[in-house]
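> Take this structure, written in structure tokens, and hold onto it; I'll ask about it next.
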Amino acid sequence: MYMLNNMLNDVPTPWGMFFQDSATPNMEGMMELHNNVMFYLCMMLGFVSYMLYNMLTTYNHSVLPYKYLYHGQFIEIVWTTFPAMILLIIAFPSFILLYICDEVIAPAMTIKAMGLQWYWKYEYSDFIDDKGETIEFESYMIPEDLLEEGQLRQLDVDSPIVCPVDTHMRFIVTAADVIHDFAMPSLGIKIDAVPGRLNQTSALIQREGVYYGQCSELCGVMHSSMPIKIEAVSLGEFLAWIDEQ
């Protein structure tokens, strides 16, 4: 009897050509939409390729076989209605997913992320420390010469975000200087951090793990030095971490 263990891909990989493994319902919906759209695109590509091949071979062996045919009403209707139907089939699930991802459903906690050149600042506005102030901290990328065994180059930080699983969370994202972007591929999050503006998104992490993201908006010479690290833990471990702050 063989035991098969899943190896989850929650970090960027060299020459990666596909999505990271999903950890939220939103990301699962995005991957399903991508697969459905690719199915229709492959069908259209195959059909158009067949038609082009058929036309080339037909006209190659015949000398103007349809020289008196100026138009075909039926085929004109087909090539107009068929693409329109395909676009509608693609559009409806896309719009539904778009509105679902934009909806913030009764968040149990809020995390504020502020982008600065070139680090992140986080605030847990629902929790206070011993001084009666909200819990906040800055997160910097660990330099390559200080990395420990098992840490990832240009992805690990000194102070990661810690959050509980199976909890509706709201991320409020802004910036203090230039435009940044808070992106977490495994969570299906990518939202601009704009100075003077508060953007929000939500996440429901369904499994424990460590997730990595990066600033996805060119923000200066040290743009690549703004990684994001989220540690998703159980509720008990999260409350213990809060008590230590």
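Cβ atoms are placed via backbone N, Cα and C, with glycine included.
Residues as originally present; substitutions not included.
Not my notes, these are from Swiss-Prot:
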BINDING   H180, C215, C219, M226  Cu cation A1 binding site
BINDING   C215, E217, C219, H223  Cu cation A2 binding site
BINDING   E217  Mg(2+) binding site
VARIANT   I90 to M  In strain: CBS 5512
VARIANT   I142 to M  In strain: CBS 5512
VARIANT   M169 to I  In strain: CBS 5512
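Could you give the neighbours, burial and distances for every feature on this list?
Neighbour count (other Cβ atoms within 10 Å of the Cβ, all protein chains): 26 for C215 (Cu cation A1 binding site).
In three-state terms derived from DSSP, E217 (Cu cation A2 binding site) belongs to neither a helical nor a strand segment and is classed as coil. With a cut-off of 8 Å between CB atoms and residues at least 6 apart in sequence, the same chain places I179, H180, D181, D192, A193, H223 near E217 (Cu cation A2 binding site), listed in sequence order.
Around I90 (variant position), the same-chain residues six or more apart in sequence whose CB sits under 8 Å from its CB are N36, V37, Y40, listed in sequence order.
I142 (variant position): 18 other CB atoms within 10 A of its CB, across all protein chains.
For M169 (variant position), the Cβ neighbour count at a 10 Å cut-off comes to 22, with all displayed protein chains included.
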> Please classify the secondary structure at H180 (Cu cation A1 binding site) using three-state DSSP.
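The residue in question, H180 (Cu cation A1 binding site), is strand (DSSP, three-state).
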> Sort out for me which one of C219, M226 has the most neighbouring CB atoms within 10 A, since those are the binding-site residues we care about.
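It comes out as M226.
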> Across all the protein chains here, work out how many other Cβ atoms are within 10 Å of the Cβ of H180 (Cu cation A1 binding site).
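Total other Cβ atoms inside 10 Å, all chains included: 30.
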> Using an 8 Å cut-off from the Cβ centroid of C215, E217, C219, H223, can you name the remaining same-chain residues around the Cu cation A2 site, in sequence order?
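Residues close to the Cu cation A2 site, other than C215, E217, C219, H223: G115, W118, V178, I179, H180, D181, S216, L218, G220, M226.
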> For the recorded Cu cation A1 site, whose residues are H180, C215, C219, M226, find every other residue on that chain with a C-beta no more than 8 angstroms from the centre of their C-beta atoms, and list them by sequence position.
G115, Q117, W118, W120, D181, A193, Q214, S216, E217, G220, H223
